[in-house]
Structure formats: structure tokens, C-alpha cells
Amino acid sequence: MPIFRFTALAMTLGLLSAPYNAMAATSNPAFDPKNLMQSEIYHFAQNNPLADFSSDKNSILTLSDKRSIMGNQSLLWKWKGGSSFTLHKKLIVPTDKEASKAWGRSSTPVFSFWLYNEKPIDGYLTIDFGEKLISTSEAQAGFKVKLDFTGWRAVGVSLNNDLENREMTLNATNTSSDGTQDSIGRSLGAKVDSIRFKAPSNVSQGEIYIDRIMFSVDDARYQWSDYQVKTRLSEPEIQFHNVKPQLPVTPENLAAIDLIRQRLINEFVGGEKETNLALEENISKLKSDFDALNIHTLANGGTQGRHLITDKQIIIYQPENLNSQDKQLFDNYVILGNYTTLMFNISRAYVLEKDPTQKAQLKQMYLLMTKHLLDQGFVKGSALVTTHHWGYSSRWWYISTLLMSDALKEANLQTQVYDSLLWYSREFKSSFDMKVSADSSDLDYFNTLSRQHLALLLLEPDDQKRINLVNTFSHYITGALTQVPPGGKDGLRPDGTAWRHEGNYPGYSFPAFKNASQLIYLLRDTPFSVGESGWNNLKKAMVSAWIYSNPEVGLPLAGRHPFNSPSLKSVAQGYYWLAMSAKSSPDKTLASIYLAISDKTQNESTAIFGETITPASLPQGFYAFNGGAFGIHRWQDKMVTLKAYNTNVWSSEIYNKDNRYGRYQSHGVAQIVSNGSQLSQGYQQEGWDWNRMQGATTIHLPLKDLDSPKPHTLMQRGERGFSGTSSLEGQYGMMAFDLIYPANLERFDPNFTAKKSVLAADNHLIFIGSNINSSDKNKNVETTLFQHAITPTLNTLWINGQKIENMPYQTTLQQGDWLIDSNGNGYLITQAEKVNVSRQHQVSAENKNRQPTEGNFSSAWIDHSTRPKDASYEYMVFLDATPEKMGEMAQKFRENNGLYQVLRKDKDVHIILDKLSNVTGYAFYQPASIEDKWIKKVNKPAIVMTHRQKDTLIVSAVTPDLNMTRQKAATPVTINVTINGKWQSADKNSEVKYQVSGDNTELTFTSYFGIPQEIKLSPLP
């Protein structure tokens, strides 16, 4: 390794007293395989910051405290055309496969840095990588950066996928995610020890500030092209669609636009408090928060202040692995979401402020924050490496811009801000284009930027263009809410579910409902009103949410945030907005739900809605939602969430720092909650045994084995499309769950299987399971009856008439025994060899950070032992249990089981006759011919239900298989059900076809998106 010359640099800086030792600079390589996840950073605030740099005679490197990104100094490079400086750093460029293995997600090694121009330069900065580079030697690979900009810009490229070939003969193809292809970067291998920065040759001289040069592992999806640098990844810019015919410029249309604008301003200044806004109204606090940013204007242009970064731009640093000095400087960054929230709070205060002096100060604060934001590189054409999940960071910038539009115009900043916001909105191009497509129903768009989109359009100064844009926006919102997106795309579904991340996801849909409702409300009663089809579809989704919430959604529907279930109370205002936007307002259904979840009375309704409306009663009966492979059974104030999963619906969402132990979230779960807080009912994370989800059949694993085998995302799907629920008469329901584990997933027993069925009717549910198998000889298989925290108000169990409050407590139950949990739910054991009941102290772990937790819990579970072979179980749950009632039910069971009868229970078919309701539920896990009073044959896997009432037979059927792929839309499935006897339809409105064939009747059900169909039959005379 040669000794690099630093003579010219040392003379310039007076910093170096000895020749540079090249070995010192390269002894700790970047991307060291022993510590691949620790980013290597040059930030010029460190000791001897230029030790690894050299320059030719036409370049001068100095340190400047004028502006910086990381720390208080940057590198100022004064150059003459074609001159260069070199960073001497050994790289061991990993393949994407090696990087991905180290991080546990699709990754790539990235080279990134920041640069600042005080004036645009008509030329390119050339970055070269090679071995023993000097100013005149040929490099092996590199890339170019266009310099025609002012302010800060960030450059970030994949060393495997974004470099251009120089003089080497290489197989210069992109590296696949598994690293099987060579790339320029990989062909360099461990040969790189020099990175050369070469000034444009076509410009006589200039100067550039450079800071925060970094080598790090980053997500392979997020090195985006922009106006400065070309990478393999591009985010196309927005092209506004214009609907035809366009509305003319008339006083009426302009007045409507102004009305919408004022409504929007009024909502954000004085309307409903935003759930995701840290509202601050204290002027002194706003000023102190502003002062903490340390923003000041520089004499010759630009600003200096704390560096701004989005919460997702943090990732490229791998902050958990930074050394202590780098971490300290990194921690001084300001998160853009907090910054733009302050901008909004200042803009809101500005609108409300009456004192001229105070108002002027707020205005100057806002304008300086805007200038700093732009100077930091948040401008049109600047990708800043990536700005994914932009809406969460920037949503309040858009709204503040509308509130401060006059001040921005006066300062000649509005056009630049408008262009910047439009540029960064391109992540939601499928929405901002306003042309309905498969990707146009993005719930995250509604959640974060839909109202901001409208605010941006209202800034358009040209009257005709502004009318066109708002009119197109209205048509787009109508279409986005109306369409059924194909495959797993975001949007509303025919059964009332609302999809995000390829599944029903209240954590995303609830705020999206609220914001979509507000948009419809803002546009109401104008030529720009949202169409009725969009309104109707949103109403269906929001009424469905009312059904599957109590008011929180159950743990099985909480996504990656268990014990933080979204509540309808957080989106109550959305029901008001949508009710008041009805064609004939208010819509009575939505208005009554609003009153109920807002705890408003009938007496208050007149002042709210202008007429007397009774608050909605809690839903009752059974509702199938196969868009989420779940069913909801409501009885009085209790809600039972029955949850399965299949090839179309994932079991749980597990992230790197979320829901690490959530594997069993959908394993035939049957969570019971009363109306109110789930925490108050014992659903507490501290001490929670993650193996024991209520109703689930699981292998009881130590936490280290239960922890997801994937370091990052796991959204496990089933091996079959069949698993889900059905309903009958809106009152009765059934779940069928076919549990089959994958064959090749670490820490998942490939031989773990179970068939689980539940029949729900009124105040009781019947649970049966069969074909329970496991090959794990060390871990017990269990079916959990319940698990609740013990608290002062949840401190009692009843077992066979005995009140239990002891702690600790252990006992074993068997067939015929009963117990009542601390929430008043009764459990009658009707077929099980061993049921364990426990009141004990439990030690567990937090789902996000794996830190220990502990708590006291009551639990009961059926113990299937280790390696069960075709094990089975049966039990009943009563939702209105008392010791007296459970004693009566146990007596009925002992008397020849007067409660229910299992007519069949094997790997192909489960049949349950509920004697209390006279409803029969059939889970056809396979097509089958059966011996039964009513059903003779079913030609496809299906859930069939029957109810005999006097002279009529009501039959429903469905397949929970949505018959779709992740890309292709769901299509209907025809189910043929042959029933015994000759019948005719007693329901003219039924869509079920029927035909008598010999002594039987053939029923043809069309199952679309798992929505059950039913028919009422009467005997042929």
C-alpha cells in the first residue's frame, strides 16, 4: 500500500506534522464483515477529520463552520475545472445477499453524502471508485452528480446496482436480491481503497461544501433517482388528470371553490382536534420550540440550523449500530414530522392572532422555517436518497402552506413550496394523478395526504385550472371509494372490510375513514360533491367497523400493534361528517352510531343534527367478514371475534420491532370482550403469555422459539384458501379453520395441523376440534379457553360452583366440569381429557423491544400433551353465565347432552347440531356426501348452515376462499348443495338458484368475496 502525499493539503491547513500513513486509513475497512451493520461516517467534526483525504494541486480542502449537516463543520472544496480530491478508504463491498442476511431484510450496501452549492454549476461531479487512485489514474467504476442546483442535496447509490462501468471489463448487471448476479460493485470486491471526487472539466473553477460521507447498509428499495443522480429506482412525477367535460369559470363555481377553501381552513383552525397532531397553542412555547432549531439566515444566502430528516431517512444510518460520537451528532437532527407540526402550529396561531406585533413575529418564524426547509434540500427535483412514507412526516406542511398562502406569496416562496410539495407527493402518484387505477384507493393516502392534496390544489392561482383540479379531485375520490381494487391492493371491499397491507387493517382504515368522511363533508352541497356511489361504499365500511368494534377492535384485528387496538371513539367525528353529507341529511344510521360512540344522548341529538335521533343500540347477531377471515358474534354488550387465516388473509403482521410474538393471532381465536376498554377486562401486555390467545390451538413455545424466525417482516399465510366464517339469518354463525403449517419455515412445526369449528347462536358458542397433530416431542399443544390479568376488579373464578380467589392456584378439570372467568363467561367442558386452570404470576416479554414484563393471570386451557395424534376437543361458552345457569347447563349435558350434538367430526367434515336454537352448522373441509337429515352432498369446500322453523328450512352457504391472487381480483365461486326432499323457494328475493331433481333439491349458491347467500325453502306440496 503506497503512502499518499498530503504535502499540499498540509501546507494549506497547517494541520499535519507527519506524512500520511495509508495503512492507518484502510486498516478498518468500510463494510467490515465482522461489523457490517455499523455505518462508517466522515462528518468533519471528528478529530483530524481530513486524515484520510488527499487532493491534487488544483484543489484546496478546508474546514468550514459556515454550514454543515452533521456536527458544526463541513468540508469546503475549492476547485479548478477537472481537479479532484480523494478519500482513501478500503471497502469490502458485500453482495446484496450478504447485506440482506446481516440485516434480515432486502438490503444493499450504499455510498451516500451531502453537498451544498451557493449557486448552480453547469456541470457534473464525478465520483470514482478504484484501487490506488490518483488524480490521473483510471477508475474501475463510479457515477455522476449533476450540479445545477442551490442548497443542500443528498446523494445515495447502491454500490452493487447503481455504479457505471469505467475501464474494467465486467458483467455489469444489477445484483438480484439473492446476490446470484455479479455487478460492478461486487466485481470490485475488496479491491476498492480510493473514492475520488472530480470537478467538472467544463467549468473554470468553483466551490462545493461536502458533509456526512457515509458507507452503510440500507433498504434495497430506497435509493431513488432525482434531478442530480440517476439510480436504478425512479419515482415518476405527478401528471394531473383532467375530467371532461370541465366545469366553466362562473361566479357560482368560484364561490363554491372559495367555500371549500374556507371550510378546510375552518376545520384545521377551529374544528375537530386532529388525532395525529400535537397541537400547541401557547405562543411562548412556539417561540421556544422555534429558537431550539437554531435557524439563522447567512449573509450571502441560505440558512444554517439543525439538520432535518424524515423518520424513514433515519434508517440509512443504522442508528442502533452507530458509534457513540456519531450517535451524539445524529441525535441532534430534527425529525421532519415534528418540524412541520411546529410549522402548522405557528400558522394556526398566525391565523388566530389579533395583535399585529405578535402576528408579524409568527409570520417571520414561519417564513424562516420554510426557507430552512427548502435550503435543506426539500425542493422539487431532490430525492434526498428517499422520502418514502412521506405523508407521515409532511402532512402539516401542506396545511400550513394553505394557512400562510398570502405570506408565502408576499415572500415569493409559494410557487417553490407548491412545486416542492407536488414533487414529494409523487410517492402517491396513483392518487395525486387523480386518475382511478388499481392503486388509487391507498388507505395511507386517505390517512395522511388526502386533505393535504385538496389544500395543494386550492393554491393553484389560475381560476380555470383550479376549478378543473377540484372537479377532477371530486371524481377521483368518488372512484377511489367506489372501486373494488384487484388482488391485495388497498381499498374498500364488498363485504365491508377495508384493506391495507393486503388485508383488513383497522389501524390504517379507521383514520382513513375519518379523513375520507371529512373530505366528503368539505365538498358537500357544491358542484364538486363526491358521488353517491363513493358515499355509499364508505358508509358500508364504516357501519361494518361499528359491527366489529366494541368500541375497540379485538386483538386478532389489531395488526402489528396488539394491546393497542384502534377504537371507534377516535374516529367518531367521521360518522358525523358522513351523516351530514348524505343526499338527505342527516343519514339516520350514521347519525345514531355517532351518538352512541360519542356517548351523546337523544336529548342532545337535536342540537347536533337538527332533529331527534336515538343513539344506536349495540349490534346483535352474527356477521361474516371473509375479507379478513373473521366473524363477529354480538350478544347484548358482548362481542366475540372469531379469527382464522388462509392463503388470501395473513395470520398476523410481524415487523422488526412490532408484534414479535404474534404468531398465534389468528389460530382459530375466539376473543370475548364486553363494551368498553379491553385493558379493564384483563387484556394486559405485562405478563401476557403469547402462546395463549383465547380460543386458539397452539404449540406452547418458549419466547425465543415463538419469536418470529424472520428478523423483519413476516405475514404468514395459510396453505389453503379455505378458512373463515359464515352466517345465517343475521343471527347465527360458524367459523371453520383448517390449520396447516408451512413445510420450510424455521421454528414452525411442519406437522402441526388442526381442524377447528365454532357454531355461534344467541348467548352461546359450541367449539369443536379434531385432527390435532404435532411432531414436537418437547412442547405441549394447547387449546386456550381464556387468559385474563388478575386485578382488584377481576379477581374471581367459579369452578363447579366454588368461588376461587386464591393466588397462586392450580387445578385440573375434565369432561362435565364447568368454570366462569372473571368477565362472566362460562365454559362447559364437554369432551377433553385434561383441562388446566391456573392463577399465577407470569413473566413474559414486550412485543416490540422484547424487554421482560410480568403480571398475575387467570388462565384455562385444554392440554393435548406433546406430539398429539388426531387429538380432539369439545366445549361450550355461555356469554351470560352465572353459577346457577352453568349448573343447569352441566346437568343438561349430563342428561344425554341436551345442549348439542356433534354429528360428524373428522378431517373432512364437522357437523354440529345446536339443540338450543335448532341450527345446524356444517364445515365441509372437503367436498363430501354425508348422511344427514337435511344435507346430502356439497361439491366444494364450504360452510353450510341450516335452520328448521315450523314448515320452512333456511339454508346458507359460502366458501371463505376469496378465489383471488395477490394480483388478480376475486371472482365468484359456485357451490352446489344437494338437500334431501323436494323444496321450493319461499323467498322471492333470494339469489340462490334451486331445482328439484328426483327426491332431492339442488341449490346453487354463488359465493363472491366470501359473502354468504341464503334461501328460505318450503316443502313442495
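Cβ coordinates come from backbone N, Cα and C, glycine included.
Here the original residues are kept at every noted site.
Model, not experiment: these values are computed from the prediction.
Annotation comment: Swiss-Prot describes His43, Met70, Gln73, Asp211 as Na(+) binding site. Sequence-distant contacts of Gln73 (Na(+) binding site), defined by Cβ-Cβ distance under 8 angstroms and a gap of at least six in the same chain, are Phe44, Ala45, Pro49, Leu63, Ser64, Asp65.
Remark: Arg500 (mutagenesis position) has Leu443, Asp444, Asp490, Gly507, Tyr508, Ser509, Ala512 as non-local neighbours, by Cβ distance under 8 Å and separation of at least 6 in sequence. The mutagenesis experiment Arg500 to Ala is recorded by Swiss-Prot, whose note states: Still active on both chondroitin 6-sulfate and dermatan sulfate, but with highly reduced catalytic efficiency.
The secondary structure of His501 (mutagenesis position), as reduced to three states from DSSP, is coil rather than helix or strand. Counting only same-chain residues at least 6 apart in sequence, those with a Cβ under 8 Å from the Cβ of His501 (mutagenesis position) are Tyr508, Gly559, Glu653, Met715. Quoted from Swiss-Prot, the note on the mutagenesis of His501 to Ala, Lys or Arg is: Loss of activity on both chondroitin 6-sulfate and dermatan sulfate.
Marked as active site, proton acceptor by Swiss-Prot on the basis of experimental evidence: His501.
A 10 Å cutoff on Cβ-Cβ distances gives Tyr508 (mutagenesis position) a total of 22 other Cβ atoms nearby, all chains included. Under its mutagenesis entries, Swiss-Prot includes Tyr508 to Phe with the note: Still active on both chondroitin 6-sulfate and dermatan sulfate, but with greatly reduced catalytic efficiency.
Secondary structure from DSSP puts Tyr508 (mutagenesis position) in a helix. Per Swiss-Prot, mutagenesis Tyr508 to Ala is noted as: Loss of activity on both chondroitin 6-sulfate and dermatan sulfate.
Taken from Swiss-Prot, the feature active site, proton donor applies to Tyr508, supported by sequence analysis.
Under the three-state DSSP scheme, Arg560 (mutagenesis position) falls in the coil class. Mutagenesis annotation in Swiss-Prot: Arg560 to Ala, described as Loss of activity on both chondroitin 6-sulfate and dermatan sulfate; the structure shown retains the original residue.
There are 17 other CB atoms within 10 A of the CB of His561 (mutagenesis position), with all protein chains counted. According to Swiss-Prot, the mutagenesis experiment His561 to Ala carries this note: Still active on both chondroitin 6-sulfate and dermatan sulfate, but with reduced catalytic efficiency.
For the recorded site, Glu653 (mutagenesis position), the DSSP three-state label reads coil. One entry in Swiss-Prot concerns the mutagenesis experiment Glu653 to Gln. Its note says: Still active on both chondroitin 6-sulfate and dermatan sulfate, but with reduced catalytic efficiency.
A coil conformation is recorded for His712 (mutagenesis position) in the three-state DSSP classification, outside any helix or strand. Here the residue is the original one, but Swiss-Prot notes a mutagenesis experiment at this spot, His712 to Ala: Still active on both chondroitin 6-sulfate and dermatan sulfate, but with reduced catalytic efficiency.
Of all the recorded positions listed here (His43, Arg560, His712), the one with the fewest other CB atoms within 10 A of its own CB is His712. Ranking the recorded positions Asp211, Glu653 by how many Cβ atoms sit within 10 Å of each one's Cβ puts Asp211 at the top. Close to Met70 (Na(+) binding site) in the fold, though at least 6 residues off in sequence, lie Ile41, His43, Phe44, Ala45, Asp211, Arg212, His307, Asp326, Leu329, Phe330, each with a CB less than 8 Å from its CB. DSSP gives Met70 (Na(+) binding site) a coil state; it is part of no helix or strand.
A distance of 15 Å separates the Cα atom of His561 (mutagenesis position) from that of His712 (mutagenesis position). Note: the Na(+) site is recorded as His43, Met70, Gln73, Asp211; in the same chain, Tyr42, Phe44, Ala45, Ser68, Ile69, Gly71, Asn72, Ser74, Leu75, Arg212, Leu329 also have Cβ atoms within 8 Å of that site's Cβ centroid. Counting in whole angstrom, His712 (mutagenesis position) lies 12 from Arg560 (mutagenesis position) by their C-alpha atoms.
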